[in-house]
Amino acid sequence: MLLQFLLLSLCVSVATAKVITGVFNSFDSLTWTRAGNYAYKGPNRPTWNAVLGWSLDGTSANPGDTFTLNMPCVFKFITDQTSVDLTAEGVKYATCQFYSGEEFTTFSSLKCTVSNTLTSSIKALGTVTLPISFNVGGTGSSVDLESSQCFKAGTNTVTFNDGDKKISIDVDFEKTNEDASGYFIASRLIPSINKVSITYVAPQCANGYTSGAMGFIVLTGDTTIDCSNVHVGITKGLNDWNFPVSSDSLSYNKTCSSTGISITYENVPAGYRPFFDVYTSVSGQNRQLRYTNDYACVGSSLQSKPFNLRLRGYNNSEANSNGFVIVATTRTVTDSTTAVTTLPFNPSVDKTKTIEILQPIPTTTITTSYVGVTTSYSTKTAPIGETATVIVDVPYHTTTTVTSEWTGTITTTTTRTNPTDSIDTVVVQVPSPNPTVTTTEYWSQSYATTTTVTAPPGGTDSVIIREPPNPTVTTTEYWSQSYATTLTITAPPGGTNSVIIRVHSSTNDESSESTFSTLSVPSFSGSISVVSIISRPHYVNSTVTHLPSSSSKPVDIPSSDAVTSTNDNSLTSLTGSENGKTSVAISTTFCDDENGCQTSIPQGSVVRTTATTTATTTTIIGDNNGSGKSKSGELSPTGSVTTNTATPNVPSTKVPSNPGAPGTGVPPPLAPSTETQTTNNVPGSPNIPATGTTDIIRESTTVSHTVTGNGNTGVPMNPNPALTTGTSLTGATNSATNPSHETGVNTGSGGSTNIVTPPSSATATVVIPGTDNGATTKGQDTAGGNSNGSTATTNTQGGNNEPGNQPGTNTTGEPVGTTGTQSVELISQQTTLSQQTTSSLISTPLASTFDGSGSIVQHSGWLYVLLTAISIFF
């Protein structure tokens, strides 16, 4: 039971022990005491006495707690003790063990443990004196080479540390008085292993060495050379106490035995000096050695200067020189510092005293990270000679960002760290967004751009969109108002703008097209001529009306009543005749479209109403002398229209026979020159009297054309392109007369055109320009008949054997052909919309004429006079 209690107490004590720091709190003094026959006060010369202050507070330190004093560049403790107690008033409060660095570590240490005498009510303090010597180099080991840089001759600062607590003092070290250019011999006792290290540096050659030899042999004394611990190298220089500060390799030969060693070398570069060091076992105080000193500097001869030296020691507190072999071993530990310890040794039993060097395993640290809160450490161990790995896993936090708006003018960012979780919060406060005004405008470039102008917080941002201009489509419309308007419709960007122009629509722009009323009137004589000047429309309207008569008789039309026409753009003639029931009316509107049908150019329009019995009305297109040929789709530049009708003698309407004469009130024709061609009777035919009586029965045929002339002729184009021909529709002046057939117009040759009047037949002949041939077609509509449309002749009453028939003109000598019916053949070719041909039959008993714009003019006044005159004659 008691044993269990003791074990439990021990476990509790071990479990509660901790490492404390700051016990050594002052460096009170550092003084040198001459311990041997030394000529100067060097740091490596014993003994330097360090007086340190310490304190233990029972409130923070507990029995079993440990603390350590590290003393860099201290070679060893100059004492025969292994430990020292920290006492106050004779009471021990801690025990400190000595661990000399010697040639194993660059520092020595004092490791202490708090005694059980320290309680929480006690605070102990005092001083401790430590006899030491400093390491300023000596051999070619890494420890000595590092220590060779610890101090320099003169004032130096010596610093020890107890954990984080550093204590320091300044001290003056003297430089060696030995010549640095000659050979140098140093020996040093290593108490822990009871060996002496001997260092030999060759004399200096400034330009380098050609060859050399160095070594020693034991002359007297019990000295054994350890050939397994020999180091050879060249050093770049020496410190203030003639110890090598570096070690580089060189080519050499070594000869070693327990009583002697020899090193030969060659070709050492300038600035370097050869050296070697070796361990020896020494017993007794009388040791004499003979040194070999041969060298040949570059450019010099071989020098041989051997010498003898006797080694003397210093007084150590406890040399422990009992003649036993001391073995030093090294063991790696996971501690962070290197320590030296002596294993238990019983001189009566054990023959070997072992000093164990506890050296930390070399480690490499790898730092990793993970999402978490705490830092973790893990160590991957390794055998001696290899490197262990320490893995440090450092936590990091992820973040989540929360953005909010606020009334400030700047953006703020605040990170809120979560101590218990791996997710932190980043709060971003941004100023409230400004309102935005977007403006779209047009510019002259062909591409679109967007510019954003950002105002300061609290202002208004602007977005300016620049678009290329839209294409524009302009449309002109006619409307009934008397004024013009322009309407612009702007489409959105990328669309098409529209410009609509509305202009006044004049009735003169329309085609004059109508029918004529038909009346039965008594025989009368008279002439009516109607001439009007209008704006030029862009099409041609020709109306030809011919009706069968109820009775017929020969009439004689005097040559003075022949109707004339001019070659300008206005038709100026109209003639009436009597003695018949046939009525012929022609309304023709011309348009010269070379420069476009412009309303500013006046045009002529004629409406003719004719009462005749045996008259032929012929419209022929040709030049002024009747000899030219028309081309398909063209007009003769000097062409004219000749219309010859027989009309009754009616009371004069006082319409001027010469349009454009002064005082007449009628505008002159547009053409600058006027050439008048008179149509004469065909030779051999009787003169047609200028008087007659007829009943007017109306039937009309309307033909509309589109003019594309090349001159100011005013002559209509061919109304049907399918009926065009290259032959002018004119008759020969010397044509033969065929008394046995009806008379027609032969268009096969050029020449003037005369009126042909068959003896007792009423005919109406229309020559349509541009036919396929010059032959005259029968009036009877048969298959393949008048569809080609050269000339249509209708025999309404009687035959060729009736009294008074006159032979017609036939230029080819071939019969023309007759019809023996009471019908009227109406010739009308269907064309396109721009060449439309329509036929209409109207029997409205109304007498009307048309003006140039196509409007019906009611002639109520003169119609009353006309009817009165007719009733008198009837």
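Glycine is no exception: its Cβ is also placed from the backbone N, Cα and C atoms.
Every residue here is the original one, so none of the noted swaps is modelled.
Per Swiss-Prot, these features apply:
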type: VARIANT; residues: TYR183 to Phe; note: In allele ALS2-2
type: VARIANT; residues: THR412 to Ala; note: In allele ALS2-2
type: VARIANT; residues: THR438 to Ser; note: In allele ALS2-2
Cα separation, TYR183 (variant position) to THR438 (variant position) (Å, whole number):
95
What is the separation, in Å, between the Cα atoms of THR412 (variant position) and TYR183 (variant position)?
74
Set of same-chain residues at least 6 away whose C-beta sits under 8 angstroms from TYR183 (variant position):
TYR200, VAL201, ALA202, PRO203, TYR291, ASN293, LYS305, PHE307
Reduced DSSP assignment, THR412 (variant position):
strand
What is the Cβ neighbour count of THR412 (variant position) at a 10 Å cut-off, with all protein chains included?
11
Is THR438 (variant position) helix, strand or coil when read with DSSP?
strand
